[in-house]
Amino acid sequence: MQTLKCVVVGDGAVGKTCLLISYTTNQFPADYVPTVFDNYAVTVMIGDEPYTLGLFDTAGQEDYDRLRPLSYPSTDVFLVCFSVISPPSFENVKEKWFPEVHHHCPGVPCLVVGTQIDLRDDKVIIEKLQRQRLRPITSEQGSRLARELKAVKYVECSALTQRGLKNVFDEAIVAALEPPVIKKSKKCAIL
């Protein structure tokens, strides 16, 4: 059985762990516990072929900037996450996460993933953002950023409601199995 390695990166508290736990167990975790490093595995059928999808959760906090890349070797696809209710996490996709991933793993396909879409229309959240002269990130902004960064595509989901959740991983699998022709088909390696 072929294994595909999917590494999830993004700022702390954007919902990376919830995304993985909700997808692998169909349950939403109750507590926030910052991740250092964790991994999950699921078996998925693609056509008639079973694949093991190895899902690697990483720490978004700056304290782990030197450790995090140790999880990158042999990655087949990256999910670069931000929360649609955290404009700073959206900016960091471009300013921090894409540069980091491409530095360590040039040519490995990346998807930009907007998380927490169930909160995009939450009145309390919107008011809180408006007090800071901010607003939730739209699907159009996510798609535009993905095009600008030459990501495979933009997808979004809610780990709480599971809306769009399966699609995130379906798209990641497709990207890992059929990397775009313009990119190198090599897996990530740290020298």
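Backbone N, Cα and C define each Cβ position, glycine as well.
What you are looking at is a predicted structure, and each value in this text was computed from that prediction instead of being measured.
Over all protein chains present, the Cβ of I117 (GTP binding site) has 23 other Cβ atoms lying within 10 Å. If you look up Swiss-Prot, you'll see 10-17, 57-61, 115-118 marked as GTP binding site, on the strength of similarity to another entry.
Here Swiss-Prot describes T58 to A as a published mutagenesis experiment; the accompanying note says: Temperature-sensitive mutant. In this structure, T58 (mutagenesis position) is part of a beta strand by DSSP.
For Q61 (mutagenesis position), the same-chain residues that are 6 or more apart in sequence and have a Cβ closer than 8 Å to its Cβ are G12, P34. Among the sequence features in Swiss-Prot, the mutagenesis site Q61 to L is noted as follows: Enhances interaction with RGA1.
According to DSSP, S71 (mutagenesis position) is assigned to a helical segment. For the published mutagenesis S71 to P, Swiss-Prot gives the following note: Temperature-sensitive mutant.
For the mutagenesis of C188 to S, Swiss-Prot gives this note: Enhances interaction with RGA1. The structure shown keeps the original residue.
Within 10 Å of the C-beta atom of S71 (mutagenesis position) sit 23 other C-beta atoms, taking all shown protein chains into account.
A helical conformation is recorded for I117 (GTP binding site) in the three-state DSSP classification. Fewest other C-beta atoms within 10 Å: among the recorded positions G10, A13, K16, T58, that description fits A13.
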